[in-house]
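Asks: Taken from Swiss-Prot, the feature UDP-alpha-D-glucuronate binding site covers SER264, 315-316, 333-341, 355-358. Among the mutagenesis experiments that Swiss-Prot reports, ARG25 to Gly is described with the note: Decreased activity with UDP-GlcUA as donor. Increased activity with UDP-Glc as donor. Here Swiss-Prot describes ARG25 to Pro as a published mutagenesis experiment; the accompanying note says: Decreased activity with UDP-GlcUA as donor. Listed in Swiss-Prot as a mutagenesis experiment, ARG25 to Ser is described as follows: Decreased activity with UDP-GlcUA as donor but no changes of the affinity. Increased activity with UDP-Glc as donor. According to Swiss-Prot, the mutagenesis experiment ARG25 to Lys carries this note: Decreased activity with UDP-GlcUA as donor and decreased affinity. Increased activity with UDP-Glc as donor. What Swiss-Prot notes for the published mutagenesis of ASN123 to Ala is this: Strongly decreased activity. Quoted from Swiss-Prot for the published mutagenesis LEU148 to Ala: Strongly decreased activity. For the mutagenesis of ASP152 to Ala, Swiss-Prot gives this note: Loss of activity. The structure shown keeps the original residue. What Swiss-Prot says about the mutagenesis result for PRO174 to Gly is this: Strongly decreased activity.
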Amino acid sequence: MDSKIDSKTFRVVMLPWLAYSHISRFLVFAKRLTNHNFHIYICSSQTNMQYLKNNLTSQYSKSIQLIELNLPSSSELPLQYHTTHGLPPHLTKTLSDDYQKSGPDFETILIKLNPHLVIYDFNQLWAPEVASTLHIPSIQLLSGCVALYALDAHLYTKPLDENLAKFPFPEIYPKNRDIPKGGSKYIERFVDCMRRSCEIILVRSTMELEGKYIDYLSKTLGKKVLPVGPLVQEASLLQDDHIWIMKWLDKKEESSVVFVCFGSEYILSDNEIEDIAYGLELSQVSFVWAIRAKTSALNGFIDRVGDKGLVIDKWVPQANILSHSSTGGFISHCGWSSTMESIRYGVPIIAMPMQFDQPYNARLMETVGAGIEVGRDGEGRLKREEIAAVVRKVVVEDSGESIREKAKELGEIMKKNMEAEVDGIVIENLVKLCEMNN
């Protein structure tokens, strides 16, 4: 334990998954907790340390400390791949498997730091197990769509004959995709992680957006489920090499541009790139497209659209683009972080979910009336003409006015959640758990 920390301060160890998006939301929550007499330790791999340092200002140098977590060494997974950022897709399972073996090093960290509380992520069954052996309370911070967590908990806790037929919110079932069945080992492990959470579960959402799903998850698991808000990074001071993007947007009319981005981890296929490019060109709507790498699939497209669009093959300041007055729509894979940012800035979503929880996030956005999912053909390929039609409806046409208004309404609610302090009930429950181990 650091002797410089005030004895009246509660020490909390946070353990996010090894993805930048997960680390980012834990870091936002950590910063908010430091205003309430909590000292935070954030554990991650050595490879992620520089990202964390880049996102920590001197303001938090005394209240948030970074702790390296050592993953087992492996010739198949060298040190530079101890992160999902830039991880080749075929190594995703290897990283997850190696991460599950980090328990012994995590135990050493906990013994040294002697925290009052551990806050862990979605896939770390070993973390609450290690904390329990040391008599340290641990809770889970779930950073995705609560509607999906409610479905998972339902599938695992109800008898098989009561599974989907009795789930009260069928509106979140994804389009043209298989629904998970009860008995899935992945769901079982995931729900076990939730059940290990001591008394409460924190969720990255709001009652206004997912109140009925939050209540159902709480009832199903028999635990308090407490929303902590969107936990998104605010638009930041721009670097010189990004100012030109804002100047380009400044020349466009209000709410006339669609932003296109599929996150830092999903790699679009050439077919997907061609379909999206065709749809954008057909829509005749201005766009900013952040793509991981330009390919031959874009040959001719960039010249044809001219000043109508930007195609950028490097990192872009997503929050700044979404918050710009010219941005009127967001073509997104519907990762939860991107979904939260879109809602935060009142921008309606043109949803193109690709994997994982994204189809459920897309359905939620349709259900609340702040987005439309683009349809696919019988082989799962995006419909080019429908891309154009949905973009025009969401950004331009009168028929999309209700969607635009709903997105703005949710944006105002999220803004208030961002500006407010952490909910008093959340702090009260965290203090109670810390005092159990004081």
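Just so it is clear, glycine is given a Cβ too, placed from its N, Cα and C backbone atoms.
Distances, neighbours, how buried they are, the whole picture for these features please.
Replies: In the three-state DSSP assignment, the secondary structure recorded for CYS334 (UDP-alpha-D-glucuronate binding site) is coil. Cβ neighbour count for CYS334 (UDP-alpha-D-glucuronate binding site) (all protein chains, 10 Å cutoff from its Cβ): 29.
Listed in sequence order, PRO16, LEU141, SER143, ARG204, LEU231, VAL232, SER337 are the same-chain residues at least 6 apart in sequence whose CB falls under 8 Å from the CB of ARG25 (mutagenesis position).
Look at ARG25 (mutagenesis position): DSSP puts it in a helix.
Around ASN123 (mutagenesis position), taking its Cβ as the centre, 16 other Cβ atoms fall within 10 Å, counting all chains.
Taken residue by residue with DSSP, LEU148 (mutagenesis position) is part of a helix. Residues near LEU148 (mutagenesis position) in space but far in sequence (CB under 8 A, at least 6 apart, same chain), listed by position: ILE172, ASP357, TYR360, ASN361.
The number of other Cβ atoms within 10 Å of the Cβ belonging to ASP152 (mutagenesis position), over all protein chains shown, comes to 23.
Less than 8 angstroms from the CB of PRO174 (mutagenesis position) sit PRO353, PRO359, TYR360, ALA362, ARG363, each of them six or more residues away in the same chain.
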Asks: What's the most sparsely packed of the binding-site residues SER264, SER338, GLN355, counting other C-beta atoms within 10 A?
Replies: GLN355
Asks: Just name the winner among VAL316, MET340 (the binding-site residues) by count of other CB atoms within 10 A of its CB.
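Replies: In terms of Cβ crowding, the pick is MET340.
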